[in-house]
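For the mutagenesis experiment H104 to A, the note given by Swiss-Prot reads: Suppresses transport. Under mutagenesis, Swiss-Prot gives D108 to A with this note: Abolishes iron and manganese transport. For the published mutagenesis E111 to A, Swiss-Prot gives the following note: Abolishes zinc transport. Abolishes iron and manganese transport; when associated with A-108. One entry in Swiss-Prot concerns the mutagenesis experiment D144 to A. Its note says: Abolishes iron and manganese transport. Reduces cadmium transport. Swiss-Prot gives this note for the published mutagenesis K154 to R: Suppresses ubiquitination and loss of activity; when associated with R-179. For the published mutagenesis K179 to R, Swiss-Prot gives the following note: Suppresses ubiquitination and loss of activity; when associated with R-154. Here Swiss-Prot notes a mutagenesis experiment, H205 to A or E, with the remark: Suppresses transport. Record note (Swiss-Prot) on the mutagenesis of S206 to A: Suppresses transport.
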Amino acid sequence: MASNSALLMKTIFLVLIFVSFAISPATSTAPEECGSESANPCVNKAKALPLKVIAIFVILIASMIGVGAPLFSRNVSFLQPDGNIFTIIKCFASGIILGTGFMHVLPDSFEMLSSICLEENPWHKFPFSGFLAMLSGLITLAIDSMATSLYTSKNAVGIMPHGHGHGHGPANDVTLPIKEDDSSNAQLLRYRVIAMVLELGIIVHSVVIGLSLGATSDTCTIKGLIAALCFHQMFEGMGLGGCILQAEYTNMKKFVMAFFFAVTTPFGIALGIALSTVYQDNSPKALITVGLLNACSAGLLIYMALVDLLAAEFMGPKLQGSIKMQFKCLIAALLGCGGMSIIAKWA
C-alpha cells in the first residue's frame, strides 16, 4: 500500500513536468537576457567547475552523515527511539523540514513563476505556486488517509472470524488485544507512508537544488552556496532518517532509502554540469518546470512536517503528559525552523 502511494505521487510529479514542457513560451515578450548567458562578471565556468566537483563529494558526505545518524541511534543508549532526547531531536528535524518548505522551496517557486522571463498571461495573473502547494498538501492528505483506512479495513476483515461478526457490542475485554495489535500495525503503516512520501518530496527538491548548483558558474556566490547546502542536506537528512527509523524497514530498505537521499543532490549537480551548455536556469521552460516542482514539493513538505510529524508528536500521549517536554520540543522545532531561515540567506 505504501509503495502504491509513492507511485501515485511520482506519477503526479511526472505529469507536472510534461505539462510544463507542453506550455509554449513562443510568443514571450521577455527581456533578451532570458534564456541567454548572464553578463555577470563573476560568471567563470573554468573556475566554477572544480568547485562544483568538490561540492559533489562534500554534499554527499554531509547527506550521508545526516540521514545515517538517526539510523545508528539504536546503538546509543541515550538516543533510543522511545527516549526524550530522541523525541527532541525528531522535533528539531521536523522544524528543519518545515523551514525547508516555507523558507526555501515555496519562495523559490514564487520567484520562478513570477519571473519577468515568463509571459504576463497566465503566469503573472494567477498565484500558481500557492495553488499548487495547497493542492499538493491536500493530495498528500488524501494519500495518507486512504492508505491508512484501506489497510485498517483489510486488517479488520482478516480478524472478523475471531470477533464473531459482532462489531456493535461492547465486548472490549475480548477484542482489546486484537485492537491493540491492529492499532500498532496501522501506526506502523502510517510511519511507512510518511517515510516514503517525505522521501519523495525531499528527493525532488534535492535534485532541483543540485541541478541549479551544477548549472551555475557564479564564482562569487558558489562557495557560500555549497556550505549552506551541506548544512541543509545534513539537517534535512536527520529528519528523513528519523522517519525511516520509525518505519522499521529491513536493513536493506533502510540502506536503499538513505542511499537515494544521499546521492540525489550530487546527481543533480552532476546533471547540471553536464547540461550547463544547454540548460539555462532563466529560460521560460526551466522556470516553469522547476517552479511547478518546487510548489508541489513545498506543499508536501509543509503538510508532512506540520501534520504527520509535529502535530502527531505534540498530540501524542508522551508530550501531552508533560508540559516540560512540550516546551523543550517546541524550542527544538523553533531552532530547526530558525536554522533553515538563516541558511535561506545563502541557499
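Using the three backbone atoms N, Cα and C, a Cβ is placed for every residue, glycine included.
Of all the mutagenesis positions in the list D144, H205, S206, the shortest Cα-Cα distance to D108 (mutagenesis position) is found for H205. When the mutagenesis positions H104, E111, D144 are compared by Cα distance to S206 (mutagenesis position), the shortest distance belongs to H104. The Cβ of H104 has fewer other Cβ atoms within 10 Å than any other of the mutagenesis positions H104, H205. Looking only at the mutagenesis positions H104, E111, D144, the one with its C-alpha closest to H205 (mutagenesis position) is H104. When the alpha carbons of D144 (mutagenesis position) and E111 (mutagenesis position) are compared, the span between them is 30 angstrom. By neighbour count, meaning other C-beta atoms within 10 Å, the densest spot among the mutagenesis positions D108, E111 is D108. Remark: of the mutagenesis positions D144, S206, the most isolated position is D144 (fewest other Cβ atoms within 10 Å of its Cβ). Recorded residues H104 (mutagenesis position) and E111 (mutagenesis position) have their alpha carbons 11 Å apart, per Cα-Cα distance.
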